[in-house]
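Swiss-Prot has this to say about the protein:
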MUTAGEN   Ser17 to Ala  Almost complete loss of interaction with MAP1 LC3 family proteins
MUTAGEN   Tyr18 to Trp  Abolishes phosphorylation by SRC
MUTAGEN   Tyr18 to Ala  Impairs interaction with MAP1 LC3 family proteins
MUTAGEN   Val20 to Ala  Significantly impaired mitophagy-inducing ability
MUTAGEN   Leu21 to Ala  Impairs interaction with MAP1 LC3 family proteins
MUTAGEN   Asn118 to Ala  Loss of binding to ULK1 and inhibition of mitophagy
MUTAGEN   Lys119 to Arg  Strong loss of ubiquitination level
Amino acid sequence: MATRNPPPQDYESDDDSYEVLDLTEYARRHQWWNRVFGHSSGPMVEKYSVATQIVMGGVTGWCAGFLFQKVGKLAATAVGGGFLLLQIASHSGYVQIDWKRVEKDVNKAKRQIKKRANKAAPEINNLIEEATEFIKQNIVISSGFVGGFLLGLAS
């Protein structure tokens, strides 16, 4: 038994309208934590007392500062040791540095960085605005984090 297919419908019509969405404005209006955690998350720390917020920020800041200090010491030791070995090798005659070539390469790198910095400025400004807004909305826990971070660096 043969079935009869209906004629194809014309889906394009004059009354179809589409809304144009500007993604840059959308991104500015919607905070990054809403995109990651959903709209119901919000700043959860506002539910806690000021003392609890300061303690939470202080403890997380201290942990971050302590880890930053340990990793920073290791990185500084590695970089400093590398420079020391390079200096010894240069003084002993194993390595000769072509300073004109180094200067040329550094100037080339500076030009490339300036070009890239001019292109990335809007994205960086948007990120800075979001971070500033986050800090303003959560000033208590942010100040606790900064204090804890500095204590973690000192310990």
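The first residue you see is number 1, and the count goes up from there.
Using the three backbone atoms N, Cα and C, a Cβ is placed for every residue, glycine included.
Location within the structure of each feature annotated in Swiss-Prot.
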| residue | record | Cβ within 10 Å |
| --- | --- | --- |
| Ser17 | mutagenesis position | 5 |
| Tyr18 | mutagenesis position | 5 |
| Val20 | mutagenesis position | 4 |
| Asn118 | mutagenesis position | 8 |
| Lys119 | mutagenesis position | 8 |
(message) If I take the alpha carbons of Val20 (mutagenesis position) and Lys119 (mutagenesis position), what is the distance between them in whole Å?
(response) 25
(message) In whole Å, how far does the CA atom of Tyr18 (mutagenesis position) lie from that of Asn118 (mutagenesis position)?
(response) 34
